[in-house]
Amino acid sequence: MALPVYSLKSHIPITTIASAKMNYTPNKGMITANGRSRRIRLSPNKIVACAGEADRTFPSQSLEKTALFPDQFSEKNGTPSNFTPPNREFPPSFWNNDIINSITASHKVQTGDRKRIQTLISEIKNVFNSMGDGETSPSAYDTAWVARIPAVDGSEQPQFPQTLEWILQNQLKDGSWGEEFYFLAYDRLLATLACIITLTIWRTGNVQLHKGIEFFRKQVVRMDDEADNHRPSGFEIVFPAMLNEAKSLGLDLPYELPFIEQMVKKREAKLKMITTNVLYTIQTTLLYSLEGLHEIVDFDKIIKLQSKDGSFLGSPASTAAVFMQTGNTKCLEFLEFVLRKFRNHVPSDYPLDLFERLWVVDTVERLGIDRHFKKEIKDALDYVYSCWDERGIGWAKDSPIADIDDTAMGLRILRLHGYNVSPDVLKTFKDENGEFFCFMGQTQRGVTDMLNVYRCSQVAFPGETIMEEAKLCTERYLRNALENADAFDKWAIKKNIRGEVEYALKYPWHRSMPRLEVRSYIGNYGPNDVWLGKSLYMMPYISNEKYLELAKLDFNSVQSLHQEEIRELVRWCKSSGFTELKFTRDRVVETYFAVASSMFEPEFSTCRAVYTKISVLLVILDDLYDGYGSPDEIKLFSEAVKRWDLSLLEQMPDHMKICFLGLYNTVNEVAEEGRKTQGHDVLGYIRNLWEIQLAAFTREAEWSQGKYVPSFDEYIENAQVSIGVATILLITILFTEEDDILSHIDYGSKFLRLASLTARLANDIKTYQEERAHGEVVSAIQCYMKDRPEITEEEALKYVYGRMVNDLAELNSEYLKSNEMPQNCKRLVFDTARVAQLFTMEGDGLTYSDTMEIKEHIKKCLFEPAT
């Protein structure tokens, strides 16, 4: 049959293959005319001739009236008279054109924003590059203790007069001393008491002294109403001891108040727990508060527990107290070292090098700006890893005491970045009752340290029971904290720690997509958060307005690009005729979110487009094969795909023509892009993937039509293909900016199999009951029950869930272990498995996205700017 070719100008048939020496090659989508080739795309209402780089489109008259398959769009459908498609309607897409256009008109990224982004990146790189032993704010409390030290030359002057001058110059307007930008009564009371004692000792600053006493007298009577949630570390030890000292100095302060009596009782109870054996042989947190233990401590014995740097747990106050009792030169050298750094004051804790580096890395990662600082992050983590200890780490490289907060943060981040670290380090912080605490042998724990252990526990590998124990313990603790309205922290005062805990519990790692976490943390991050030792302190390299500003600008810039891509994909879907199909789900935006929530960077634009198009086609063909198409139609469609033959279109009903042309055109276009990217032809490779996919769909259709329930193993073998994850990924990886990618992953890859299997099991767990109501008899749960007729449905469900959890742990191991698979490919595979967990969190989130929380996630990630 002669094929007419349409003139690009007149739209009139100008020749035929016979008269123009033209050849049409169906499997390549090419027309060759007089020796020149053009690729064509066919769709229900147009032919697009591709010449050179640009597509040139010319409308045809209705194709059923032409000689190009003259009956291809006729009303005949060839459906067997005894086949009736199921009467199942899917919800329409929430994301229609009006909604998309109205939302995406909300903001545009300006040129000034892009310049500001570059400026902020440069400034934050400077933060990384200037990290030393830790940037932290002044501690009036510790500075007052250092200012007490008399000159070592015997003169009646302070050894560090600049610290005394700092106290005189830094009294706050209300007469107190302490953290200026955050009022915490405990902090102000303790710092003020320390300062007025120091001024009394040196008989100076009468004005400041009287103002300080006045503040103290007014504030201490209000302390009965203060909650214990943010009482500074060691307050009950040092505060009563300092009151005794103030009394001996003749300071006119109230000493008989209920609050003071309560603190005295707490101190006595704590001192009773201290044994001589522990005090002088084991480094514990008591070393942090030695200034409050002078009446019971033999300071000559305590010296042997001194840290390498000469301090006692990095506390200037504790170290100053020991020096005044012993004259130890290493104590003095430490204080001189700190003052060389800070000049006229000292911080609450120093150094804080490990703490600062880990929290800065965690901050930029959670805010989604880490891609701008890859080298800086590696340098910071190399430093931390060089200090890693199998017993755990503390806040500084030479800290003699490990804490679970820094250890858990370090374990999680180092493992995620490929460092070899063992979770056995957590055993240090587990007591005989199976509970986890911040310090070995202590009973203290707070929300942030338990939250960090919980986050850490989720990067577990198979067989790591300590991680499972940590997860159960911390999850229980955090849920109780929320239920009891006790989501306050012992170690930090954060903008929205409750929000952080709620997010972590609702969206654990395998369900939390990167952009979803970023959007949440932008709202929870506090650029003015403060930490709590013996006094409040700020860490400007951790809590910083610049991080938040960059996070918002960067998020909105990327989001603007994503919106442009969505509009293009919606147009593609419409021009392909897919919106006219009534039997399937229109889920362009949802499938785009599935990839953009992970591979969000501008350089992965083609990757996102391909992922979305393949996903849309999978949804359509899944619905076609899953009951709407008759057995003969399915067989015909599969044969057309196998032969890649457009001539079979004339035997198809209209809806199948749309499906086949959409698949045909998209695969050819993707293959051409893949050839450019990979440097070799990939059309055969992509077609083969689709043949495998449709074979799996066909097998499921045969099971459904025959009411056949396979064995569990037989089901799993097919189901991990039919879920479509492998088809999506094995095509999309061609566009992850990696060379020779196909040498690293294929259908036999364990990593890919686990991603497919966990996605399938998650889907079955949440949808099998609804599918059964629609006549489906095959799911992992039903197949497992067939193999074991004696078990209940609940037991089968429990088994399938346990299998999925174990496979997720295996997936962790495959993702994080060191091998030759490129990181971008790993990330795409792993996050596709994660997004499957997210979509099935409440049920079938793809089908019913308009009524589930997934809709809100899409809004926040793709349409609502961060403000």
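For all residues, glycine too, the Cβ spot is worked out from N, Cα and C.
Those substitutions? Not in this structure, it's all original residues.
So that you can see what the record holds, here are the features copied from Swiss-Prot:
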type	residues	note
BINDING	LYS270, LYS490	substrate binding site
BINDING	ASP622, ASP626	Mg(2+) 2 binding site
BINDING	ASP622, ASP626	Mg(2+) 1 binding site
BINDING	ASN763, ASP764, THR767, GLU771	Mg(2+) 3 binding site
MUTAGEN	ASP622 to Ala	Loss of activity
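Sequence features annotated in Swiss-Prot and their locations in the structure.
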residue : record                 : DSSP class
LYS270  : substrate binding site : helix
LYS490  : substrate binding site : coil
ASP622  : mutagenesis position   : helix
ASN763  : Mg(2+) 3 binding site  : helix
GLU771  : Mg(2+) 3 binding site  : helix
Beyond the site residues ASN763, ASP764, THR767, GLU771: chain residues whose C-beta lies within 8 Å of the centroid, for Mg(2+) 3: ILE765, LYS766, TYR768, GLU770, SER779, THR840, ASP844
Neighbouring C-beta atoms (10 Å sphere around the C-beta of LYS270 (substrate binding site)): 14
Other CB atoms within 10 A, centred on THR767 (Mg(2+) 3 binding site): 18
Sparsest Cβ surroundings (other CB atoms within 10 Å) among the recorded positions ASP622, ASP626, ASN763: ASP622
Cβ-based isolation winner (fewest other Cβ atoms within 10 Å) among the binding-site residues ASP764, GLU771: GLU771
Neighbour count (Cβ, 10 Å) for LYS490 (substrate binding site): 18
Candidate nearest GLU771 (Mg(2+) 3 binding site) in space, where candidates are the recorded positions LYS270, LYS490, ASP622, ASP626 and distance is Cα-Cα: ASP626
Alpha-carbon distance [LYS490 (substrate binding site); ASP764 (Mg(2+) 3 binding site)] in Å: 42
Rounded Cα-Cα span from ASP622 (mutagenesis position) to LYS490 (substrate binding site), Å: 52
